[in-house]
Amino acid sequence: MVDKGVKIKVDYIGKLESGDVFDTSIEEVAKEAGIYAPDREYEPLEFVVGEGQLIQGFEEAVLDMEVGDEKTVKIPAEKAYGNRNEMLIQKIPRDAFKEADFEPEEGMVILAEGIPATITEVTDNEVTLDFNHELAGKDLVFTIKIIEVVE
């Protein structure tokens with residue numbers, strides 16, 4: 001039985017409430033969903049339960065499962081990537097991009113001082129950056145299968 005402190009391997013499919021797959025450890029599922037990344041290794045995810053390596057709701061979901069068990073759980077935003085934080089949205093002068101080797105465009109993801117940010121608005125004078133995680137504020141649905149307890 002899975003408990004805190006136990007190292008396990010799981011296969012998973014992560015979906016938005018709409019049913020759109022945003023992440024998976026299963027290559028065929030990634031291809032079917034149109035999110036396949038050729039340089040990624042699709043294999044069971046290995047982690048120690050309770051060490052905070054994954055989102056809280058995922059770690060809680062695997063507790064008391066057994067090898068071979070599979071279940072689908074809905075994880076509320078507050079136990080996933082958190083609720084959206086308006087303090088993480090910043091307007092900066094468009095002039096700040098003068099030295100950049102690109103033109104800022106809505107929807108573009110950039111690294112601002114090493115932190116990913118999505119450009120949500122571009123005007124003549126300002127660029128709005130959103131530093132919230134792309135899944136912040138979203139309830140997630142995971143199908144999780146316990147593959148192995150690692151000794």
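Glycine is no exception: its Cβ is also placed from the backbone N, Cα and C atoms.
Summarising the annotation, Swiss-Prot assigns domain 'PPIase FKBP-type' to 8-109 and lists sequence analysis as the type of evidence.
Record note (Swiss-Prot) on the mutagenesis of Phe22 to Tyr: Loss of both PPIase and chaperone activities; when associated with V-23 and Y-142. Note: Phe22 (mutagenesis position) has non-local neighbours Gly14, Lys15, Leu16, Ile35, Leu135, Leu140, i.e. same-chain residues 6+ apart with C-beta under 8 A of its own C-beta.
Mutagenesis annotation in Swiss-Prot: Asp23 to Val, described as 69% of wild-type PPIase activity and 78% of wild-type chaperone activity. Loss of both PPIase and chaperone activities; when associated with Y-22 and Y-142; the structure shown retains the original residue. Sequence-distant neighbours of Asp23 (mutagenesis position): residues of the same chain at least 6 apart with a C-beta under 8 Å from its C-beta are Tyr12, Ile13, Gly14, Ile35. DSSP classifies Asp23 (mutagenesis position) as strand under the three-state reduction.
Per Swiss-Prot, mutagenesis Phe142 to Tyr is noted as: 7% of wild-type PPIase activity and 8% of wild-type chaperone activity. Loss of both PPIase and chaperone activities; when associated with Y-22 and V-23. In the three-state DSSP reading, Phe142 (mutagenesis position) counts as strand.
The local packing around Phe142 (mutagenesis position), expressed as other Cβ atoms within 10 Å of its Cβ over all shown chains, amounts to 22. For the domain 'PPIase FKBP-type' (8-109), the number of residues in each DSSP class (helix H, G, I; strand E, B; coil) is 24 helix, 29 strand, 49 coil.
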